Amino acid sequence: MQNVINTVKGKALEVAEYLTPVLKESKFKETGVITPEEFVAAGDHLVHHCPTWQWATGEELKVKAYLPTGKQFLVTKNVPCYKRCKQMEYSDELEAIIEEDDGDGGWVDTYHNTGITGITEAVKEITLENKDNIRLQDCSALCEEEEDEDEGEAADMEEYEESGLLETDEATLDTRKIVEACKAKTDAGGEDAILQTRTYDLYITYDKYYQTPRLWLFGYDEQRQPLTVEHMYEDISQDHVKKTVTIENHPHLPPPPMCSVHPCRHAEVMKKIIETVAEGGGELGVHMYLLIFLKFVQAVIPTIEYDYTRHFTM
């Protein structure tokens, strides 16, 4: 029944998006939404600091006129996912509801205190000092190499707790190594010894109706065979399956449909973060949008280890 409702909603939103005019004037600070131009600026900032993310065009017939042809959406491929969500130790103490007084019951952050998605707490430490000069401290090993070339100053910010993410010098994961590792584990015997590593392709598009970024993902098994929808749901927080996360067609690519994190709450969450930064005497630049966006959607896909800023300063 929920799938039917999501399908009907999806079709209605497609029509609404088509009829919605393109946002021309910036309303980022007031409402948390962004223009297509601001989306491109934030995307350029993400690509600069995390080169595993790249701009893409998609199908020619699906190019959106309000975005540059070569910058229709962002993509990162072969992102590792080492375990299923049910394998993560759950505790009520780790759960938090963001904006719980809204009609939908709020955004559930299942791993709120683990350091994976502590963005709303961390931004309280941001100050006015060097607020316009931002750089990453630990996006990944590759991002660190990029930072060696950056000479801009940046004020320190309290580091997030490490979440046990596997560091790698590779921009993308070599799935052949995963297969070899799986075979070795299988030979060792025992179901628990098997490395159940999957990989995901992630995409960020601009949603004209909600005027925010939108995250899409599609997964593969160890043999690089596409995962079924039910298998992909295993890597998504169960608080968000079929609610925040639905199955829809990518706006720039051909089928099959992908999992998508619905953007209806993105502007609200971003507005809350902007206000929190302002309360601390800081100012959040729109070019930081996607770095922070990737931070808070990690609550939805906590085991997919994509390239984003775990440590950043302002």
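Going from the start of the chain as shown, residues are counted 1 onward.
Every residue gets a Cβ built from N, Cα and C, even glycine.
In Swiss-Prot, the entry for mutagenesis LEU23 to Thr states: Severely reduces ATG8-family conjugating enzyme activity. Reduces of about 40% protein membrane interactions. Does not affect formation of the covalent thioester intermediate with MAP1LC3B. Completely fails to induce membrane-bound MAP1LC3B (MAP1LC3B-II) and autophagic flux when expressed in cell lacking ATG3. The structure shown retains the original residue. Residues within less than 8 Å, Cβ to Cβ, of LEU23 (mutagenesis position) and separated from it by at least 6 positions along the same chain comprise VAL33, ILE34, THR35, PRO36, LYS208, GLN211. DSSP gives LEU23 (mutagenesis position) a coil state; it is part of no helix or strand.
The number of other Cβ atoms within 10 Å of the Cβ belonging to GLU25 (mutagenesis position), over all protein chains shown, comes to 5. According to Swiss-Prot, the experimentally introduced change GLU25 to Lys is described as follows: Increases of about 30% more ATG8-family conjugating enzyme activity. Does not affect protein membrane interactions. Does not affect formation of the covalent thioester intermediate with MAP1LC3B.
For VAL108 to Ala, Swiss-Prot lists a mutagenesis experiment annotated as follows: Significantly reduces GABARAP:ATG3 conjugation.
Here Swiss-Prot notes a mutagenesis experiment, GLU161 to Ala, with the remark: Strongly decreases affinity for the complex ATG12:ATG5:ATG16L1.
What Swiss-Prot says about the mutagenesis result for ASP169 to Ala is this: Weakens the ATG3-ATG7 interaction. Severely reduces the thioester-linkage formation with GABARAP.
Sequence annotations record features per position, and here Swiss-Prot assigns active site, glycyl thioester intermediate to CYS264 based on a curator's inference. DSSP gives CYS264 (active site, glycyl thioester intermediate) a helix state. A C-beta separation below 8 Å, combined with a sequence spacing of at least six in one chain, links CYS264 (active site, glycyl thioester intermediate) to TYR210.
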